[in-house]
Amino acid sequence: MMGICEMKSCCSWLLLISLLCSLSNESQAISPDGEALLSFRNAVTRSDSFIHQWRPEDPDPCNWNGVTCDAKTKRVITLNLTYHKIMGPLPPDIGKLDHLRLLMLHNNALYGAIPTALGNCTALEEIHLQSNYFTGPIPAEMGDLPGLQKLDMSSNTLSGPIPASLGQLKKLSNFNVSNNFLVGQIPSDGVLSGFSKNSFIGNLNLCGKHVDVVCQDDSGNPSSHSQSGQNQKKNSGKLLISASATVGALLLVALMCFWGCFLYKKLGKVEIKSLAKDVGGGASIVMFHGDLPYSSKDIIKKLEMLNEEHIIGCGGFGTVYKLAMDDGKVFALKRILKLNEGFDRFFERELEILGSIKHRYLVNLRGYCNSPTSKLLLYDYLPGGSLDEALHERGEQLDWDSRVNIIIGAAKGLSYLHHDCSPRIIHRDIKSSNILLDGNLEARVSDFGLAKLLEDEESHITTIVAGTFGYLAPEYMQSGRATEKTDVYSFGVLVLEVLSGKRPTDASFIEKGLNVVGWLKFLISEKRPRDIVDPNCEGMQMESLDALLSIATQCVSPSPEERPTMHRVVQLLESEVMTPCPSEFYDSSSD
């Protein structure tokens with residue numbers, strides 16, 4: 001009898017323990033929000049380590065990187081994963097985050113369609129998907145988000161029309177679909193009618209009053225929905241380059257370029273023959289907004305006639321040729337070898353955007369030739385060559401006024417990229433060989449956008465390979481992440497190069513274990529900063545020099561926060577260098 005009781009007691013304890021274990025396991029089960037986030041993580045093919053911390057072993061997603069939860073409900077309300085090199089599709093399970101208010105996935109490498117399930121996240125107030133590679137149509141279901149206030153899908157490869165349902169978003173105050181492949185008439189009803197042209201530019205096949213393009217019906221006549229009496233216009237709005245992280249391998253391109261230059265020097269006409277064969281093997285010409293008044297046949301014929309005498313340079317992005325047309329106009333042709341066919345679509349899209357950017361102090365991209373193995377970029381040809389050549393390779397010396405004007409021109413070009421483009425453009429490779437000069441020695445910034453286009457995952461390494469080591473900001477060397485302030489640092493180095501007439505890593509600096517920035521700091525400590533100036537520079541004005549040294553010193557500050565913006569730099573140049581007042585820089589350095 002006692003045995004039976006003991007058995008019953010034992011079974012009761014086992015049942016209780018089993019129940020407690022079951023309850024314990026249930027309490028540790030991951031939440032539905034966590035499961036949705038893990039679905040997203042599992043879809044990612046590549047990223048930095050930011051979301052590696054998301055693990056099913058940690059059942060509380062509120063502790064995960066980039067995730068914020070409501071304190072009471074413990075539901076996910078914010079997902080912020082910007083600038084983390086995330087590559088992969090956005091899975092439909094994202095729609096299960098029905099308490100989500102803020103979705104920030106911009107500046108990554110997400111691709112594929114935007115899931116229609118996003119329309120299930122009815123608590124959303126802000127969606128930021130810009131600067132990715134999303135394709136396909138904009139889901140009409142996004143019009144089912146009653147609380148949505150901000151929607152940014154700019155700088156992707158979205159196609160199709162803009163859904164009319166978005167006009168129902170009564171709280172929408174910020175809307176941007178610029179720089180995509182959207183087509184058709186922009187909905188004129190509802191909230192979308194209140195947004196400006198900047199929300200839609202960069203979509204060449206959109207029409208409507210927002211972009212000053214009259215819509216046509218199927219017969220080719222102006223649509224009855226368009227304003228009467230308005231002539232059809234081409235969309236002349238500026239296409240703005242994305243800060244999107246395009247796939248590329250600058251290291252590979254640089255090595256190919258150097259190898260191409262080696263072949264040119266050692267094997268003579270081998271590269272030229274391959275270029276002629278490449279162009280003759282099925283090339284097509286893309287012109288931007290009628291900038292090239294020539295037929296494709298005429299241009300290809302000229303390309304086939306290029307020989308080794310037309311090579312005028314070989315840099316980090318490719319070999320450069322001088323191309324003369326029959327009407328006397330001259331262009332610079334930059335040859336960039338293709339990386340892979342999948343890269344073409346994004347590359348061509350970015351080239352189209354670059355080709356639309358026009359400014360007095362920028363080198364214009366007129367079009368390109370798409371050949372089987374390379375892209376041939378057609379730029380304006382500037383007879384003055386590069387600033388690097390003017391400073392270091394020619395017999396004649398630049399006088400003071402010329403140097404100051406070059407500095408101001410370069411500053412204005414870079415300031416335009418930083419402050420007058422949306423999204424802002426980071427050059428990433430400011431150096432003297434990327435500052436070109438016209439016949440009057442007026443400066444123009446070249447190669448903007450290419451460093452980002454061909455960016456390798458280890459971008460700081462590829463830039464060093466390209467020969468710009470002396471221009472890199474210290475934080476860029478450490479992190480590889482470029483910002484406007486890394487450009488400002490490079491500009492400060494450029495100013496010192498122009499003033500000294502020496503390259504940033506001149507042998508005279510290296511012997512002392514310094515570069516031009518270190519040399520300036522040494523001279524300041526010795527209370528003789530003016531000694532940095534090229535002794536062969538004629539017409540120097542001391543007050544302007546002191547102002548320039550002060551600006552350069554601010555630009556090359558070790559702390560990015562202490563560097564001025566390029567807009568501020570231009571203001572200082574115009575107020576203190578062009579019309580100098582007595583400077584305190586030299587006095588403060590001489591105390």
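Cβ coordinates come from backbone N, Cα and C, glycine included.
The secondary structure of ASP429 (active site, proton acceptor), as reduced to three states from DSSP, is coil rather than helix or strand. Per Swiss-Prot, the feature active site, proton acceptor maps to ASP429.
Around the Cβ of VAL320 (ATP binding site), the number of neighbouring Cβ atoms within 10 Å comes to 20. Per Swiss-Prot, the feature ATP binding site maps to ILE312, GLY313, CYS314, GLY315, GLY316, PHE317, GLY318, THR319, VAL320, LYS334.
Residues or ranges marked as domain 'Protein kinase' by Swiss-Prot: 306-578. The average pLDDT the prediction assigns to the domain 'Protein kinase' (306-578) is 83.
For LYS334 to Arg, Swiss-Prot lists a mutagenesis experiment annotated as follows: Loss of kinase activity, normal interaction with ACC synthases.
The number of other Cβ atoms within 10 Å of the Cβ belonging to ILE312 (ATP binding site), over all protein chains shown, comes to 15. Within 10 Å of its Cβ, the residue among the recorded positions LYS334, ASP429 with the fewest other Cβ atoms is LYS334.
VAL320 (ATP binding site) sits 17 Å from ASP429 (active site, proton acceptor), counting Cα to Cα. A distance of 16 Å separates the Cα atom of ASP429 (active site, proton acceptor) from that of LYS334 (mutagenesis position). Geometry remark: ILE312 (ATP binding site) versus LYS334 (mutagenesis position), CA distance 10 Å.
DSSP assigns ILE312 (ATP binding site) to a strand segment in the three-state reduction.
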